[in-house]
Every structure is written in structure tokens, then in C-alpha cells.
Amino acid sequence: MSQNTLKVHDLNEDAEFDENGVEAFDEKALSEEEPSDNDLAEEELLSQGATQRVLDATQLYLGEIGYSPLLTAEEEVYFARRALRGDVASRRRMIESNLRLVVKIARRYGNRGLALLDLIEEGNLGLIRAVEKFDPERGFRFSTYATWWIRQTIERAIMNQTRTIRLPIHIVKELNVYLRTARELSHKLDHEPSAEEIAEQLDKPVDDVSRMLRLNERITSVDTPLGGDSEKALLDILADEKENGPEDTTQDDDMKQSIVKWLFELNAKQREVLARRFGLLGYEAATLEDVGREIGLTRERVRQIQVEGLRRLREILQTQGLNIEALFRE
């Protein structure tokens, strides 16, 4: 028997055939395997139901926290002092009175990979941390201090979900060629090569090389860990000015005044480099190369001063019970 011959026992003994010998399939059985309009409608209703439950839970939570009265400046100091001495009721009062602040901040981070309730939950952790760390004798309003910690915990949660900066693959490949050549030249020349030296090595226009190196620097400058015990990058903590509304004016003014005060505890060179690099004190954020050109220093020297300035700034903030993330963000 050839391999193409159909064996009788290969047939379904219960199969029905039409008059042409073609097996007649059970159309009812087939239709049951495909989703009907009713099935799709049911799935849509289930999805809508799940969404509605999330909305209901959110509204319920917002309704509950709406009954917590805000504290006056005097009440903040009173309850903060008692909380520092271990009074649980005062600690709870400070947390409950600022839950709406968490919601306001969390709403700014919508469509960033986490649901609103998840953002609120993360922000509440930051609020609790702020209550534990807050010292009313330092002159801050608690809302300003808490905002830093709330934003930091939310940003960290979002960071764990996704990175923000993406480059087209052809740009990445071209950039890698320039960076590899720069590394090779730095070993050969015993100094960091200039854009002109890289361009000559690759036989490329200097402007093209400079543009790509500036692109890389803008990315890495905000995507490089700040150092110390922090693995967080400036990308994850720099404020988005579009987030600020009129209601943020008071706490933003407090924050700016604090930043200016701390920057002026650095030496003049460190202060100018950090201000120019990160867009502070009225400067536009600039690359190491651009800053060096403006103040008459090499790119490498500017980088060294930046590292020294951030290290000194971290020390200053630690004496205030803060960290460098709290300064640059949120």
C-alpha cells in the first residue's frame, strides 16, 4: 500500500458525508468555537466592569480622604514636634491631613505606566517617609518638604517600569562608531579627543561629529547615577516645569529659595558649573563642552568641577536631613 493511500481506520467512523463524499462538519459545533457577538459583548462588559470598579475604588478613596482637614502652619509645627517624640496619633494626623497632596502630585504622572491608585500608593510611602524625617525647626513648610519625598517615591516606581529616553537604531549605531573611535583615540593620544580629532580619524564632517557627541552628552548627563548611595539619575528627579500650576507657587518659591541658598554654600566655580549644567540661577541647561567654552575651561575640567560640586552639595543636604534627589526634584 502506498503512503498516499488513506487507511480506513484513519476515518472518523461517526463522520457524516454529503452526497459528493465530502465530510459534513457540524456547523453548530464550529460556531461554538468562535466568539459570538454575545461573547464579545460579555467580554466588553466585563472589561468595563473592571474599569468601573477601579474608578469606584478611586472615587471612594478620594471621598474618604476629603474629610481630613488641612493643618495650619502652627498645627504643622505642633503635630510635627509631637510626632518626632514618638506620638502615634500626631504622626497619623500629619499623614491623613496630607493625603490630598499625594493625590494632586500623583495625577501629574498619569499615562506613565502606572495606574492612579498605584501612583497614590507609592506617593503615600513617600509621605510617610517625609513625616518621619521632617524637622519643623528648620523653617520649611511640611507640604514643601513632603512634595520632594512624594515625587521621589513615585518617580522611582515609574523608573522601575520603564526608561524614558529612546533613540532610533540607526542613530545608536552611528553614535557607537563615534564613541568607539573616541575611546581608541583617548588611549592612543593619552587625552580625551576633540570632535576635530574624531572627525579626522573617521573622515567625517566636524559638525556631524559634534552634533552626535552633544546628543550623547545630553542623554548621559541626565541618565548617569548621581553617586554616593544613590543609583538614581538626574533624569529620574529633574522637575517637569509643565507640571507646575498656580497652586504650586508657594511651595515652588520655598524650594527655589532653598536651592539658591545651598548653591551659594559652594565655591564660585562649583556654583557656576552646576547652575549652567542643570539650568539653575537663570541659566539654560548646557553640555560640558558648551559650559567649558563659556567659562574658559576644558570639557574634562568642567566634568571634574561638576563631580566636586555634587559631592559637596550632597554633604550640605545631609546636614539638613535631605538627599540630593530632594534638591533636584521633586
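Backbone N, Cα and C atoms are what each Cβ position is placed from, and that goes for glycine too.
What you see is the original sequence, not a version with the noted changes.
Under natural variants, Swiss-Prot gives Glu33 to Asp with this note: In strain: 1674.
According to Swiss-Prot, the natural variant Glu132 to Gln carries this note: In strain: 1706. Within 10 Å of the C-beta of Glu132 (variant position) we count 11 further C-beta atoms, all protein chains included. DSSP gives Glu132 (variant position) a helix state.
Under the DSSP three-state reduction, Arg299 (variant position) is assigned to helix. Looking at Swiss-Prot, the entry for natural variant Arg299 to Cys says: In strain: 1595.
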Row Arg299 (variant position), column other C-beta within 10 angstroms, all chains, value 18
